[in-house]
Amino acid sequence: MDTMTLFTTSATRSRRATASIVAGMTLAGAAAVGFSAPAQAATVDTWDRLAECESNGTWDINTGNGFYGGVQFTLSSWQAVGGEGYPHQASKAEQIKRAEILQDLQGWGAWPLCSQKLGLTQADADAGDVDATEAAPVAVERTATVQRQSAADEAAAEQAAAAEQAVVAEAETIVVKSGDSLWTLANEYEVEGGWTALYEANKGAVSDAAVIYVGQELVLPQA
């Protein structure tokens, strides 16, 4: 869930729109400590089917729209699950390994259009075994860098922040748990408009629709 490019099918164009980076907060650093493939993982055939939908099965694709590889990682999603370099430059096996970690964290909602099209469920994720070689993932720590402003600018910023906090205070919020994704949360809380509406309501905090963090607080869209 951020510049890279994806295969230009209707599915990938939609994924590109939902994964656009929105300014709202500055991330000075993000480090995940240890990653592990799930004890149960989807079969290679399942990943081949997903890749066929996402990129016509082209594991080394980079067409310039912010997505890479067979299952169309964004660079931020790839790095969040421990990937190095660019996804399309990694082997198919490495891409599948990182995709398994992302699927374990986010569910099939990390690929909302193609997973629904293919009818993928948790049963597909439990179809094959892989060895866990690293530590379990933990929530990402983030820090914000604030540029110093003049006294007048600071006063205006404080007023804007107070107004934003007042709006957030009136809205219902939820806290991300392990295994959550925008797709699963939208279903759980019956969000009108689905995961895309939940993403739109949290653009300031969620830069990539495929990547949310354990402990992160999200605002539920108001009906």
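Cβ from N, Cα, C; glycine included.
Every residue here is the original one, so none of the noted swaps is modelled.
Record features, source Swiss-Prot:
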MUTAGEN   Asp48 to Ala  <2% MUF tri-NAG hydrolysis, 20% M.luteus cell wall muralytic activity, loss of resuscitation activity; when associated with K-54
MUTAGEN   Cys53 to Lys  6% MUF tri-NAG hydrolysis, 20% M.luteus cell wall muralytic activity, loss of resuscitation activity; when associated with T-114
MUTAGEN   Glu54 to Lys  <2% MUF tri-NAG hydrolysis, 20% M.luteus cell wall muralytic activity, loss of resuscitation activity; when associated with A-48
MUTAGEN   Glu54 to Ala  30% MUF tri-NAG hydrolysis, 25% M.luteus cell wall muralytic activity, significant loss of resuscitation activity
MUTAGEN   Glu54 to Gln  60% MUF tri-NAG hydrolysis, 25% M.luteus cell wall muralytic activity, about 2% resuscitation activity
MUTAGEN   Gln72 to Lys  Little effect on function
MUTAGEN   Cys114 to Thr  6% MUF tri-NAG hydrolysis, 20% M.luteus cell wall muralytic activity, loss of resuscitation activity; when associated with K-53
DOMAIN    172-220  domain 'LysM'
Most Cβ neighbours within 10 Å: which of the mutagenesis positions Asp48, Cys53, Glu54, Gln72 is it?
Gln72
Candidates Asp48, Glu54, Gln72 (mutagenesis positions) with Cα within 10 Å of Cys114 (mutagenesis position):
Glu54
Taking the domain 'LysM' (172-220) alone, what is its mean pLDDT?
88
